[in-house]
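Under natural variants, Swiss-Prot gives GLY12 to Asp with this note: In strain: cv. CMV3. Per Swiss-Prot, natural variant GLY28 to Val is noted as: In strain: cv. H99, cv. NC260, cv. PA91, cv. U267Y, cv. W64A and cv. WF9. As annotated by Swiss-Prot, domain 'GRAS' applies to 234-623. Here the residue is the original one, while Swiss-Prot reports the natural variant SER304 to Arg with the comment In strain: cv. B103. Listed in Swiss-Prot as a natural variant, THR390 to Ile is described as follows: In strain: cv. EP1. According to Swiss-Prot, the natural variant TYR413 to Cys carries this note: In strain: cv. CMV3. Under its natural variant annotations, Swiss-Prot gives GLU480 to Lys the following note: In strain: cv. H99. Annotation of the natural variant ASN486 to Asp in Swiss-Prot: In strain: cv. KUI43. According to Swiss-Prot, the naturally occurring change TYR500 to His is described as follows: In strain: cv. NC320. Listed in Swiss-Prot as a natural variant, PHE505 to Ser is described as follows: In strain: cv. NC250. Swiss-Prot gives this note for the natural variant THR519 to Ala: In strain: cv. A619, cv. CM105, cv. CM7, cv. CM174, cv. CMV3, cv. F2834T, cv. F7, cv. N192, cv. Ohio 43 and cv. P39. Among the natural variants that Swiss-Prot reports, MET533 to Lys is described with the note: In strain: cv. F2. Under the heading of natural variants, Swiss-Prot lists GLY578 to Ser and annotates it as follows: In strain: cv. M37W and cv. Tzi10.
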Amino acid sequence: MKREYQDAGGSGGDMGSSKDKMMAAAAGAGEQEEEDVDELLAALGYKVRSSDMADVAQKLEQLEMAMGMGGVGGAGATADDGFVSHLATDTVHYNPSDLSSWVESMLSELNAPPAPLPPATPAPRLASTSSTVTSGAAAGAGYFDLPPAVDSSSSTYALKPIPSPVAAPSADPSTDSAREPKRMRTGGGSTSSSSSSSSSMDGGRTRSSVVEAAPPATQASAAANGPAVPVVVVDTQEAGIRLVHALLACAEAVQQENFSAAEALVKQIPMLASSQGGAMRKVAAYFGEALARRVYRFRPPPDSSLLDAAFADLLHAHFYESCPYLKFAHFTANQAILEAFAGCRRVHVVDFGIKQGMQWPALLQALALRPGGPPSFRLTGVGPPQPDETDALQQVGWKLAQFAHTIRVDFQYRGLVAATLADLEPFMLQPEGDDTDDEPEVIAVNSVFELHRLLAQPGALEKVLGTVRAVRPRIVTVVEQEANHNSGTFLDRFTESLHYYSTMFDSLEGAGAGSGQSTDASPAAAGGTDQVMSEVYLGRQICNVVACEGAERTERHETLGQWRSRLGGSGFAPVHLGSNAYKQASTLLALFAGGDGYRVEEKDGCLTLGWHTRPLIATSAWRVAAAAAP
């Protein structure tokens, strides 16, 4: 059947004098219509009124979507011919200059129902939280660069062996029949998947989002007659829910040693993470890498080479600059040490992890400004051996000695090389050639993010605390991550670390946005070099927490309550840090870019620093209990 378009202004029969009146009226209407016609489109031969522009644009967009769904990807011309069969060569559309009517006629042809698909055996439903399947030939044509195709009918991909509590049940497809169709951008090839719903709890509020998809018959036919269909993501919220569910389901599969199911989920995680932005995408990428290392049993190597040792120091320095966590740790510990040294003429600090010595210039300067003059200051720095046998600890001592000389502080330094703190003995920390006629040294022991590493070796922490107790320090300052990554099952540890590092990455994003850094396209320019390197610094911790076990897993963080129990059981009593340290720490954060999101809290005499409502690090001070003193 041919469709003809009749001009509204066409001629009729001979009507005598009435004809002249009608022509005059038509001429007047034509002049009015000519005034309303868009001039730019009229120059191209199309008659479109300015008032009809919005309607024509909407119809063109619908036409483009309908024709674009015809399989412009790897299916080739065959899919196009089958889907747009109503636009055959024998169909004629007259007068395309009247663009509105012409587009409407095209849409009427496209909206005709297609031929029914042949019946096929229904594909198995997935027990996973994700209702997506990866494509083969059309991979990479849509939003994501998709991984290799995974056969959804295989027992590996069907996650039935995992009775995950975090998996969202699939909804009945019949409930979606009355729902209005949504605009979806897809990869190449026809799109179909089962309809599913997911929900997440955010502060006690349940949020749900739904994926619109074709009925199961279409999915079964596509699985039987063509390549696997691409992923269809309606919005980033739905993809984010799927991403979290995939991470948790993969961790549960690892715990159950169902590595075939875990491998299938590991392949989904990068695809789902690529739809996210900001901190969530970065955290998911690091956790996905850590899970992949655990599934494929590819453990991260220890920092044994010269390059790794130098890189670790570089990451630590960038982490110090990008966020206030290390600054807070150094400041609160120094404040406690300064108060303990009040009125003392000879002081000695033992630093269990001196690294680049960034903590001590501030304390030296505070002692130099003390009324009555600075005391004699001795510093013992402990550090690991260097792969190239260089004396890096001595180089740190030279720099600190030069600084102390400029502010006129009597300074002595000694470096102790130890592969682990458990190798230290009490005599190594005692004063050399101590003159009994002089005032005795007052000792302070400082540990920033060091004690948790000892938990990987049975009995190591108890030995180190016994060594500390033997030298009778006036104060012991301890800074540790406020997290529990050292107890429970692997899934519990994974879930806790996912929450912890998500908050940590959020704080980095907030600090970077508050500092007004460059918005160039490159990652280093967009987030700043310090922020990018700090993310790598945290990513290495994530990899150790998730991918490693046994003695290799050194990032065994524990909460403040757990450290209070350990130190109290080893003969130490807590020292209240006081309100002065709290006020000064709050002032320090106010000066830091993006400090609005950071929160300092005082908890049982200890200070914590967190992002919004989540504490992330904690500083505590201790002394040898009277009953435990030798």
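Cβ atoms are placed via backbone N, Cα and C, with glycine included.
Feature map: annotations from Swiss-Prot on the structure.
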residue	record	Cβ neighbours (10 Å)
THR390	variant position	12
TYR413	variant position	21
GLU480	variant position	22
ASN486	variant position	18
TYR500	variant position	22
PHE505	variant position	25
MET533	variant position	20
GLY578	variant position	15
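Reduced to three states, the DSSP call for THR390 (variant position) is coil. Nearest neighbour of MET533 (variant position) by Cα distance, taken over the variant positions THR390, GLU480, ASN486, GLY578: GLU480.
The secondary structure of PHE505 (variant position), as reduced to three states from DSSP, is helical. TYR500 (variant position) sits 13 Å from ASN486 (variant position), counting Cα to Cα. Following the DSSP three-state reduction, the secondary structure of TYR413 (variant position) is strand. Taking the domain 'GRAS' (234-623) as a whole, pLDDT averages 90 in the prediction.
Per Cα geometry, GLU480 is the residue among the variant positions THR390, TYR413, GLU480, ASN486, PHE505 nearest to GLY578 (variant position).
If you take the Cα of THR390 (variant position) and the Cα of ASN486 (variant position), they are about 34 angstrom apart, rounded to a whole number. The two recorded residues, ASN486 (variant position) and GLU480 (variant position), show a Cα separation of 13 Å.
Following the DSSP three-state reduction, the secondary structure of GLU480 (variant position) is strand. In this structure the alpha carbons, written CA, of TYR413 (variant position) and GLU480 (variant position) are 25 Å apart.
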